[in-house]
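**Q** Per Swiss-Prot, GTP binding site is recorded for 12-19, 59-63, 117-120, and the stated evidence type is similarity to another entry. Gly14 to Val appears in Swiss-Prot as a mutagenesis experiment; the accompanying note says: No effect on internalization of EGF receptor but decreases trafficking of receptor to the lysosome with associated accumulation in late endosomes. Under mutagenesis, Swiss-Prot gives Phe39 to Gly with this note: Abolishes binding to PKN1 and trafficking of EGF receptor. Under its mutagenesis entries, Swiss-Prot includes Cys189 to Ser with the note: No effect on prenylation. Reduced palmitoylation. Abolishes palmitoylation; when associated with S-192. The mutagenesis experiment Cys192 to Ser is recorded by Swiss-Prot, whose note states: Reduced geranylgeranylation but no effect on farnesylation. Reduced palmitoylation. Abolishes palmitoylation; when associated with S-189. Listed in Swiss-Prot as a mutagenesis experiment, Cys193 to Ser is described as follows: Abolishes methylation, palmitoylation and prenylation. Swiss-Prot documents Lys194 to Leu as a published mutagenesis change and attaches the note No effect on palmitoylation or prenylation.
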Amino acid sequence: MAAIRKKLVVVGDGACGKTCLLIVFSKDEFPEVYVPTVFENYVADIEVDGKQVELALWDTAGQEDYDRLRPLSYPDTDVILMCFSVDSPDSLENIPEKWVPEVKHFCPNVPIILVANKKDLRSDEHVRTELARMKQEPVRTDDGRAMAVRIQAYDYLECSAKTKEGVREVFETATRAALQKRYGSQNGCINCCKVL
């Protein structure tokens with residue numbers, strides 16, 4: 001029996017952990033060196049609720065320099081992972097400011113999973129000290145949940161690519177969301193060529 005194919009696109013600020021999340025899930029290895037992504041694709045097989053699914057994983061660049069290139073990733077998307085980092089309250093602020101408007105524009109009826117990356121850094125003393133200097137603190141679970149409600153996300157999950165905690169759950173949840181029937185006049189992402 002042929003696998004069902006679904007397309008997953010990951011968005012979020014630069015350095016918020018998108019690429020590490022994808023690499024840990026698809027290759028089971030944690031990259032120790034940060035190299036900003038321009039555009040990467042991975043494929044991973046996952047079984048959810050007895051269904052074999054081939055997930056096309058589309059990594060995107062979070063930096064503003066790529067704001068005009070990123071929409072090329074959106075056509076035919078089945079689910080969005082919208083990421084922020086627990087050690088960067090600013091990356092959570094950018095969810096409603098930047099990422100939701102962009103995704104809702106190009107993918108109006110695609111389910112969004114809000115993902116808190118780098119969960120392991122929430123209790124890291126060095127991170128807490130650095131954030132305290134700027135009168136900030138790591139993002140709390142309640143803040144993430146509240147944001148998920150605010151943006152009407154399909155679900156909210158937390159994970160750590162470094163410890164692998166929660167990684168599989170993120171992709172299982174995303175796959176379930178991608179498999180659900182969509183409602184609304186527009187199925188999936190609009191073809192960005194029409195809007196550019």
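Note: Cβ is positioned from N, Cα and C throughout, glycine not excepted.
From a predicted model like this one, the values you see are computed outputs, not experimental measurements.
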**Q** Have a look at the binding-site residues (Thr60, Gln63) and report the one with the fewest Cβ neighbours inside 10 Å.
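**A** Checked Thr60, Gln63; of these binding-site residues, fewest Cβ neighbours within 10 Å: Gln63.
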**Q** Tell me the Cβ contacts of Ala15 (GTP binding site) under 8 Å, same chain only and six or more apart in sequence, or just say none.
**A** Tyr34, Pro36, Gly62, Ser85, Ser88
**Q** Please report the DSSP secondary structure of Ala15 (GTP binding site), reduced to three states.
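**A** Looking at the DSSP assignment, Ala15 (GTP binding site) belongs to neither helix nor strand, so coil.
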**Q** At the level of the C-alpha atoms, what whole-angstrom distance separates Thr60 (GTP binding site) and Gly14 (mutagenesis position)?
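**A** One finds 9 Å between the Cα atoms of these residues.
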**Q** Measure the Cβ-based neighbour count of Gly14 (mutagenesis position), defined as the other Cβ atoms within 10 Å of its Cβ.
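**A** Here the count is 15.
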**Q** Just how many other Cβ atoms lie inside 10 Å of the Cβ on Lys119 (GTP binding site)?
**A** 25
**Q** Helix, strand or coil by DSSP: which one applies to Gln63 (GTP binding site)?
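**A** The three-state answer is coil.
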**Q** Give me the Cα-Cα distance between Gln63 (GTP binding site) and Gly14 (mutagenesis position), rounded to a whole Å.
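**A** Given the Cα positions, Gln63 (GTP binding site) is 5 Å from Gly14 (mutagenesis position).
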**Q** Using DSSP and collapsing to three states, where does Lys119 (GTP binding site) fall: helix, strand or coil?
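**A** DSSP assigns Lys119 (GTP binding site) to helix.
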